[in-house]
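First the structure, in the form of structure tokens, and then the observations on it.
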Amino acid sequence: MGLHFSVLASGSTGNMLYVGTDEKKLLVDAGLSGKATEALFKQAELNINDVSGILVTHEHSDHIKGLGVLARKYDLPVYANEKTWNAMEHLIGNIPTDQKFIFSVGDVKTFGDIEVESFGVSHDAAEPMFYAFHNNNRKLALITDTGYVSDRMKGVIKGANAFVFESNHDVEMLRMGRYPWSIKRRILSDVGHVCNEDAALAMADVITDETKHIYLAHLSLDNNMKELARMSVSQVLEEKGFGVGEAFEIHDTDPKMPTKIQYV
């Protein structure tokens, strides 16, 4: 079994990604309660006791809600950059010092046979960052919670065999929706979230012949729909000359249901 993953949950109510190999299993974020997380692991037919560490992207509650509980219950080391630690420590409760580790932006760390590269994104958090996972010339890239995708970010994630990529909102749905203008402005800003079309334009710059799977992630429950996101992204990519459904597959994610285990 090579590098594989499951998007356990994705959306504004909670985010978690499982990444593993035969040798090592990791969790990125813990945005649901401990009980909900355990239920998702069972649903995905994964064993939470196999997880050997949690990587944190940033301190927003939909990414750390269950972090303290899981770290304490399963004696898991937690990795985050210094600014994120400072921002979230009062939110997650006490975690023993020997379980707290610094993973700085731009660093590369090795966990068993998985090499993990972190990179900064543009979001209204202390120092948000996401990850690219490498194993035996296979690569998985995770990028959500960013207002735009810069050339620097693209440089890290380009050529991944699989992407978990933010496709947060449809701009028209957001503009016409019930959110107050202050929240709309925040989502549309450079430190907010990427819309369907902008996500697709960024994808067009990082997809290569090696890319086989794209998972559309962090969809807004109020300002997007799975079918709309998939259609919008597919349309832009097809206009750019990509063979959606032939060269690679586009997949949905869900806030309450894990995706099937996908090998990279």
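Each residue, glycine too, has its Cβ placed from N, Cα and C.
The noted changes are left out; the structure has the residues it started with.
In Swiss-Prot, the entry for mutagenesis G11 to T states: Moderately increases mutation frequency. The structure shown retains the original residue. Same-chain residues at least 6 positions away in sequence with a Cβ under 8 Å from that of G11 (mutagenesis position) are, in sequence order, D62, H218, L219, S220, L221, T253, D254, P255.
Experimental mutagenesis at this site is recorded by Swiss-Prot as G14 to T, annotated: Moderately increases mutation frequency. Within its own chain, G14 (mutagenesis position) has G31, L32, A36, D62, K65, P255 as residues 6 or more apart in sequence whose C-beta sits under 8 angstroms from its own.
DSSP gives N15 (mutagenesis position) a coil state; it is part of no helix or strand. Under mutagenesis, Swiss-Prot gives N15 to A with this note: Moderately increases mutation frequency.
Here the residue is the original one, but Swiss-Prot notes a mutagenesis experiment at this spot, D29 to N: Significantly increases mutation frequency. Within the same chain, the residues at least 6 positions away from D29 (mutagenesis position) whose Cβ sits under 8 Å from its Cβ are N15, M16, L17, I54, L55, V56, T57, H63, I64, L67, listed in sequence order.
Annotation of the mutagenesis experiment G31 to T in Swiss-Prot: Significantly increases mutation frequency.
Under its mutagenesis annotations, Swiss-Prot gives T57 to A the following note: Significantly increases mutation frequency. DSSP assigns T57 (mutagenesis position) to coil, not to a helix or a strand.
Spatially close to H58 (divalent metal cation 1 binding site) yet at least six residues away along the chain are T84, A87, H123, A125, A126, E127, P128, M129, D145, judged by Cβ distances under 8 angstroms. According to Swiss-Prot, the feature divalent metal cation 1 binding site maps to H58, H60.
Of all the Cβ atoms in the protein chains shown, 25 others lie within 10 Å of the Cβ of H63 (divalent metal cation 2 binding site). Per Swiss-Prot, the feature divalent metal cation 2 binding site maps to D62, H63, D145.
Annotation of the published mutagenesis H123 to A in Swiss-Prot: Significantly increases mutation frequency. Abolishes nuclease activity toward nicked-circular dsDNA; the original residue is retained in the structure shown. Just so you know, the Cβ of H123 (mutagenesis position) picks up 23 other Cβ atoms within 10 Å once every protein chain is counted.
Around the Cβ of H60 (divalent metal cation 1 binding site), a 10 Å sphere holds 21 further Cβ atoms from the protein chains shown.
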